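**Student:** Dropping a structure here in structure tokens format, bear with me for questions.
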Amino acid sequence: MDLIPNLAVETWLLLAVSLILLYLYGTRTHGLFKKLGIPGPTPLPFLGNALSFRKGYWTFDMECYKKYRKVWGIYDCQQPMLAITDPDMIKTVLVKECYSVFTNRRPFGPVGFMKNAISIAEDEEWKRIRSLLSPTFTSGKLKEMVPIIAQYGDVLVRNLRREAETGKPVTLKHVFGAYSMDVITSTSFGVSIDSLNNPQDPFVENTKKLLRFNPLDPFVLSIKVFPFLTPILEALNITVFPRKVISFLTKSVKQIKEGRLKETQKHRVDFLQLMIDSQNSKDSETHKALSDLELMAQSIIFIFAGYETTSSVLSFIIYELATHPDVQQKVQKEIDTVLPNKAPPTYDTVLQLEYLDMVVNETLRLFPVAMRLERVCKKDVEINGMFIPKGVVVMIPSYVLHHDPKYWTEPEKFLPERFSKKNKDNIDPYIYTPFGSGPRNCIGMRFALVNMKLALVRVLQNFSFKPCKETQIPLKLRFGGLLLTEKPIVLKAESRDETVSGA
């Protein structure tokens with residue numbers, strides 16, 4: 001029996017031509033960096049270097065930096081990406097040429113009306129939305145939001161005490177994930193939830209579904225391999241965000257907004273109310289006010305941007321304090337001095353906690369949750385003698401720069417003193433970029449820092465943390481869109497009044 005089908009010569013020829021054309025399509029961008037004389041790892045047809053990302057962006061970027069040093073070119077499937085590590089070049093990309101060339105973040109497939117969200121919007125639309133939202137994140141507005149956040153700090157302490165009193169070690173992501181969820185749903189949607197004790201709440205269920213995003217998901221990969229699918233999927237109303245979840249959240253925002261507009265009494269200050277106010281503000285005459293669809297997109301993106309990042313960083317901070325008891329005691333002493341007798345923290349008192357600020361900054365250096373910053377090159381440009389073609393994504397490997405011995409003595413060590421007043425001025429702002437830099441940095445940076453510090457103060461006023469036999473030391477990281485641990489961080493929590501866990 002013939003193993004090879006008896007096909008006509010024309011059929012074989014057609015098949016061969018089809019395979020050649022398919023190969024050419026799958027490698028059409030892969031010669032760019034070689035042509036430009038930029039080194040980098042060899043890409044595979046269609047997938048580029050994407051399979052190497054499975055070991056973790058941080059590992060792959062570290063390997064490339066050690067091998068190629070200053071710049072290198074990689075391919076995320078079909079997308080050429082230029083990694084840069086020179087602080088002058090980084091400043092040019094993030095600041096000097098932000099508005100003219102490097103305005104936009106990298107698009108990631110069909111997003112539907114979420115294209116209006118501040119972290120996804122492009123060019124003039126992004127500038128307009130950023131201008132409208134910036135007043136929402138002023139220190140004055142954040143100060144007014146502190147009572148809402150503080151309320152969930154108290155819930156966090158109660159939940160942590162309940163977990164600790166079982167005598168079992170505490171899984172930090174469990175309690176900090178609930179805190180992060182509560183604060184974000186409260187400030188973005190005006191919804192009060194104790195999510196740890198109400199896991200069936202539709203807001204909790206839907207927001208958790210929204211956050212299950214995997215960069216190596218077959219659907220996401222197919223869009224990267226065949227980018228022409230994006231407009232087709234957009235036309236079919238298929239997006240990377242789960243349809244049912246988006247439908248639930250948009251309906252919720254609409255109902256909450258309508259309810260608030262009907263009420264006559266003064267509303268509490270949260271992001272949702274501030275955005276509603278901006279729609280009716282006379283000050284918005286210079287820019288077209290936020291539409292209802294844009295308002296919904298911001299509320300949803302706040303969850304996407306804030307939930308995982310806040311809960312992960314809080315977990316990393318407490319882990320570092322547990323494994324460095326001298327630092328933990330020093331932080332607690334500072335908190336007890338500024339806020340005696342467990343006095344509730346305020347916006348102003350949190351800003352007085354200099355050593356706590358050093359601890360937070362050092363943890364963000366060791367664990368920059370986003371790992372990379374990315375900007376799309378809008379037109380052919382030359383920067384510091386290097387030609388960058390239109391369409392290339394310029395990538396700044398934050399994790400690599402945060403761990404580079406060229407800039408940090410003993411970079412793998414947890415040393416909060418790096419960020420003391422004396423040393424802080426020596427830190428290059430284009431090497432240390434936990435929230436990005438320039439006009440398109442993280443708009444919620446101040447909110448995130450205040451939110452985390454309020455939680456840390458309440459927790460450290462009431463508890464001390466120690467490693468236990470289940471604690472993974474040193475921490476191992478796993479692949480994900482953000483910096484995640486291989487195993488959940490588990491610690492022993494002890495009440496500062498009396499030992500309540502695992503003693």
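Even glycines carry a Cβ here, placed using N, Cα and C.
None of the substitutions listed is reflected here, since the structure keeps the original residues.
For reference, Swiss-Prot lists these features for the protein:
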BINDING   Cys442  heme binding site
MUTAGEN   Asn116 to Ser  Has no effect on catalytic activity
MUTAGEN   His174 to Asp  Increases catalytic activity
MUTAGEN   Asn214 to Asp  Increases catalytic activity
MUTAGEN   Lys224 to Thr  Reduces affinity for substrate and catalytic efficiency
MUTAGEN   Lys244 to Glu  Reduces affinity for substrate and catalytic efficiency
MUTAGEN   Lys262 to Glu  Has no effect on catalytic activity
**Student:** Within 10 Å of each Cβ, count the other Cβ atoms and name the one among the mutagenesis positions His174, Lys224, Lys244 with the highest count.
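**Tutor:** Within the set of mutagenesis positions, the most crowded position is Lys224.
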**Student:** When neighbour density is defined as the number of other C-beta atoms within 10 angstroms of a residue's C-beta, which of the mutagenesis positions Asn116, Asn214 has the lowest density?
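**Tutor:** Counting other Cβ atoms within 10 Å of each of the mutagenesis positions Asn116, Asn214, the minimum falls on Asn214.
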**Student:** For the recorded positions listed here (Lys262, Cys442), tell me which residue's CB has the most neighbouring CB atoms inside 10 Å.
**Tutor:** Cys442
**Student:** Express the distance between the Cα positions of Lys262 (mutagenesis position) and His174 (mutagenesis position) as a whole number of Å.
**Tutor:** 37
**Student:** Out of Asn116, His174, Lys224, Lys244, Cys442, the recorded positions in the record, which is closest to Asn214 (mutagenesis position) when you go by Cα distance?
**Tutor:** Lys224
**Student:** Out of Asn116, His174, Lys244, Cys442, the recorded positions in the record, which is closest to Lys224 (mutagenesis position) when you go by Cα distance?
**Tutor:** Asn116
**Student:** Express the distance between the Cα positions of His174 (mutagenesis position) and Asn116 (mutagenesis position) as a whole number of Å.
**Tutor:** 32
**Student:** In which DSSP state, out of helix, strand and coil, do we find Asn116 (mutagenesis position)?
**Tutor:** helix
**Student:** Could you state the CA-to-CA distance between Asn116 (mutagenesis position) and Lys244 (mutagenesis position) to the nearest Å?
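**Tutor:** Asn116 (mutagenesis position) and Lys244 (mutagenesis position) have their Cα atoms 19 Å apart.
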**Student:** From the Cα of the residue listed as 'heme binding site' across to the Cα of Lys244 (mutagenesis position), what is the distance in angstrom?
**Tutor:** 28
**Student:** What does DSSP say about Lys244 (mutagenesis position): helix, strand or coil?
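**Tutor:** The residue in question, Lys244 (mutagenesis position), is helix (DSSP, three-state).
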